[in-house]
Amino acid sequence: MRLYNSRILNPHQSIFILVLQCLITIVTSHQEVLFDLSKVGSDLKWDQVSLRHDRDDVWMEETWRNPAATDEKHANQRAYVTCNYDMINPSNWLFSHFIEVKTARRIYIELLFNTRDCDAYLNPKSCKETFSVYLKQFKTSRPGSTKIEKERFSEDIDNWKNIGRLARSNSNMTTETLGMEIDSDTKTIRIAFEEQGICLSLLNVKIYYRICDEFTDQLVYFRPQVTGPKETDMVRMNGSCIPNASKKIPGVDLIGLCMSTGSGIKTSGECVCDSGYSQIADSNGARCESCPTNTYKPKGQSLCKSCPSNSISSEAASSCRCLNGYFRAEDELISMPCTQPPSRPIKLVANAITATSTRLSWNEPSSLGGRPEIWYEVKCSGRGECGTVVMTPGDKKLSTRSVQINGLRPSSDYTFLVFAKNKVSAQFPEFSEKNAVIDIRTRSEEEDVPPVSHLRVDASQSDGITIAWSVSDSDVSDFEVEVRPAIVKKRTFETRHVNMTYTTFIGLNPETVYQFRVRIRDDLRWSQPISYQLGRGLMSSPSSNEVEESQFLNQTGSALLIIIALILIVIAVALCMIVVQKKSKNRKQMSDLDVLDTYKQDSMTPDYHTTSRHHHHQGNLPATLHEQLRSTTKLNAPLIPSFGSPISQPPPYYGGVHPNSGKYKTYVDPTTYEDPYQALIEFTFDISPNDVFITQVIGGGEFGDVCLGGLSKNSPAAAKWSVSNTTMGRGGGGGGYESEPYETVAIKTLKSGSSAKAKAEFLTEATIMGQFSHPNVIRLIGVVTSAEPVMIVAEYMANGSLDQFLRNTDQRGEKVHWEKITEMLYGIASGMKYLTDMGYVHRVSFLRDLAARNVLLDMELRCKIADFGLSRGVRSEGSSVEPEYTTNGGKIPVRWTAPEAITHRKFTPSSDVWSFGVVIWEVCSFGERPYWDWTNQKVISEVMIGYRLPPPMDCPMGLYRIAQWCWKMERHERPTFTQLLATFHKYILQPTLIEHDPGELPRRVQSQSALNTYGSVNVGVVPTPPSSAAPMPSLDDFLRQIGLNHVYGQLVSNNIHSVSDLANTSHLDLLAYGLMSAECSTVRDGLNGRISGSPPGSSGTIHATTRGTRTTRPPREEGFFV
């Protein structure tokens, strides 16, 4: 193919052209007519020549009436007729006038004619049924001679090109179109017709060429274009953007193609309306119309938009300008509304004015200027010496509405200005007037009284004290408390920040005299210190913090006698406690009390309002001092504490135990802290971001990614972890080789930009994990909070989750001995016993989702309980685990949850025992899903009527019997984790007992129901339910159980008064009584579960033959009822 006057296309691209013609929008063609015989009204008098005879009347000009004419004026049309079959070998020619070709490069000759068949004549001398058409091109518009002469034509006949030989195609008139390429320098043409003994009526001759009409596509305008000289030519069309439009992509040509058929298409390029103009559809395709006043449009394909608030525009505007006094920030888009700077702060006051300091506070401005952000700046101006003034937390970009000012001079006047700012404040010309001003005068040194006074010991115990103090300003609630050994050679101390007027120190050394002092945070004035020693009370303060070592030795000598006396007292108390514990051994524990509601527990939680943060000097302290000063619990705690509070446990009970006591610490609910960050400091170890790194992402969670990483062995966190691992056994499975400088750890990250709530929940999980230290509970190493992203660093478990490990092992055909499985279950039970002894709260907000997926395995196949997250999103449909069953109190994993926890929201250690039974079934089935593909509602209804999971294939009956023990409906009949540990320990010592069923199993119940083809249940005699199942309910109770109590009246009105009557009613009868089809199916499923003992909706064992139907035997689904 040839692209005329532009570029040459490969001939093999014809298929591509056809595809373009089919897919791209095609514009209609246009014909430019050069000659039309039907439109000629006068005589033609065309030249004619008979080469082989001396005749000049072979072609006769006649008139005929065209019935298809569009108007009466052209109904009678000129035509040429010839019929010379009686001539011998004729060659008769007819020549048209000269026809100007204009800009045509290819012309089309459309002929309308009719002929007669030769067999219509008896004895023709020379008869033909075809005629020929010729064309000759001329380089001039007016040739010298127009008359055709016979002699000259005979010599010139070779210059006439034969363009077609035509014959009739039907019995009526035939239309044929011939195409001919025109040379670029041709001005005129003549058409000739040769007949050689044919009866022919030449009714019409139409000569034209094709033009691709002008068109607009995607705001690109293309002018009319003549088609190319060849039938396969495509002529390039250069487009241009319509007015008020420009190219969408600069540099891309606007190109179209004019096909030989006269159809134009756009192939590349696109235009968009300019800024301030919007695209409007019209009859030509589209146009760009200017945006009206108070609207705007940037460049692109969007429509005109109304101006944002506080802005206006003129016609054809690309953006809106802000009204006077309104602005946009430099980083804001033109679509954002215009805003103002905030007004001045209000109610600026100075509090706690002393000789050298004061605290300024103010309220938010009355107008924020329509913007969400605001910050404050404070300036010392005018009066007073401002060079020594120090502002905390600073004087620029303050997000709080208060500032502590220190460094003032006594008895001096100062002026302070407070400005409110936002992102547009810098553009406001009169900003200096938008401020609040206050004048103050500091006190003299004589009248300046320290704000903290009357420091005293409020309560004391054998190893701790509570100190309290008074303040002159009741609004102050942020204090800094310092404690230090009063008699040491080195100046070592520790500080903590509290928000109450008391705090507690526990684990104090009876041999040490401690000195305490308090001040308001950010205030340089300390209270008068007090010194205190356990067993001796308040001591007179030494004249100096540094005394001779001999003085220290004299005091320690006298303290030895006190220590010996204390040891004797402790031994006596311990003996008394043992006697008391034996007497109360069978008493019910606090955590099992049913009457202690959640709201009552919350109201009896002891005070946790203080926080302990190590001072930056803490590196110089003795190693035991941090352990001694950990408690924040007030000594005079409530007499009836909530479960898990420190005082509910045997002493010592100041938030923990002595490091060497060997007893479990009690679990502390992080949500009882007023500031969750305080709990994070107390129970976790902060890791430097430089000591931890991420190597790869191995999973994802709600808050962020779960990654594999490393922890530097030289870091304090690694050293602390190594000590704990030495104490309780090596933890995770990827601890790193000895030659490597890092430990392999698991890292859970928080997504950048997470909300404050998400971050608090994320770190609360770390606070929970940080309280646990057990070989079968996942171990927290520390947290990273000083850099993004925030991380939780825990030990790495190389074998992943327990359920996935079992499934993979089973798929690979590897065998795990039942002895090893028993050891795994022993480890899970051990970890659960530890959590129960810790007092880990059994409430839905802290629900322990005990399932095989939340148990991890290390390299030694040691099981560790994990996943202590507070907030779990509902899993997607694509997950392997069905979404949790949601109630008003939270989300419950129904398949693992005890019945009383689902129905009554009662979570106790017995609830965890039920879940542990399901875990046993998961492990014995090698990761199979509990209750298979049943819905949550079906699981609930089946469990409530006594259904229990059947034993997995090849499962030892000893293990399955333990699971059944855990699934007792009455929670008080279930075993404790202590009992479970004893049983598993026995199995480990005597593996042969695993295969032995130590007790009588519940009776296996087979379905006795039969369904006919119409869905009714045929029950001859209602079978006796299992001994432990509920009795047959009344009709009303049964309908309530399946959620159809609203149809009770319909059934009773149709003489159905019992469940037996309902069981003998067919599906069609139920429909006739007014029940919907879905309700009938629910009744049938409920009857299957009630009568047969098989799960509702499952197939019965036998379908009886009724009403002439055939007997079928679907697969049997069996279960156990208890």
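Positions of Cβ are set from backbone N, Cα and C atoms, glycine also.
Per Swiss-Prot, the feature ATP binding site maps to I698, G699, G700, G701, E702, F703, G704, D705, V706, K748. Sequence-distant contacts of I698 (ATP binding site), defined by Cβ-Cβ distance under 8 angstroms and a gap of at least six in the same chain, are V706, C707, L708. Reduced to three states, the DSSP call for I698 (ATP binding site) is strand.
The annotation domain 'Eph LBD' is assigned in Swiss-Prot to 31-217.
Feature annotation from Swiss-Prot assigns domain 'Fibronectin type-III 1' to 341-445; the stated evidence is sequence analysis. Model confidence over the domain 'Fibronectin type-III 1' (341-445) stands at 86, taken as the mean pLDDT rounded to a whole number.
For 451-537, the entry in Swiss-Prot reads domain 'Fibronectin type-III 2', with the evidence type sequence analysis.
Experimental mutagenesis at this site is recorded by Swiss-Prot as E62 to K, annotated: In ju8; most die as larvae. Animals lay an increased number of unfertilized oocytes compared to wild-type. No effect on major sperm protein (MSP) binding. Within the same chain, the residues at least 6 positions away from E62 (mutagenesis position) whose Cβ sits under 8 Å from its Cβ are R78, A79, Y80, V81, listed in sequence order.
Sequence-distant contacts (6 or more apart, same chain, Cβ under 8 Å) of T63 (mutagenesis position) comprise N76, Q77, R78, A79. A mutagenesis experiment is reported in Swiss-Prot for this position, T63 to I, and the note states: In e699; most die as larvae. Animals lay an increased number of unfertilized oocytes compared to wild-type. Reduced brood size. No effect on major sperm protein (MSP) binding. In a RNAi-mediated nhr-6 knockdown background, enhanced reduction in brood size.
Taking the Cβ of E195 (mutagenesis position) as reference, residues of its chain lying under 8 Å away and at least six apart in sequence are, in sequence order, V58, T82, N84, P90, N92, L94, K128, F131. Record note (Swiss-Prot), mutagenesis E195 to K: In e856; most die as larvae. The unchanged residue is displayed.
Look at C966 (mutagenesis position): DSSP puts it in a helix. Swiss-Prot lists C966 to Y among its mutagenesis entries, and the accompanying note reads: In e1063; about 80% animals reach adulthood.
Taking Cβ-Cβ distances under 8 Å and a sequence separation of 6 or more, the neighbours of C966 (mutagenesis position) in its chain are V913, W914, F916, G917, I920, R974, P975, L980. One mutagenesis experiment named in Swiss-Prot is C966 to F, and its note says In ju22; about 80% animals reach adulthood.
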Sequence-ordered list of residues in the chain of G700 (ATP binding site) that lie 6 or more positions away and have a Cβ within less than 8 Å of its Cβ, or none, is V706
Which residues does G704 (ATP binding site) neighbour through Cβ under 8 Å, counting only same-chain ones at least six apart? K748, T749, L750, K751, S754, F762, P789
Using a 10 Å cut-off, grab the number of neighbouring Cβ atoms around the Cβ of V706 (ATP binding site), all chains included. 16
Let's see if you can do this one: DSSP helix, strand and coil counts over the domain 'Fibronectin type-III 2' (451-537), in that order. 0 helix, 46 strand, 41 coil
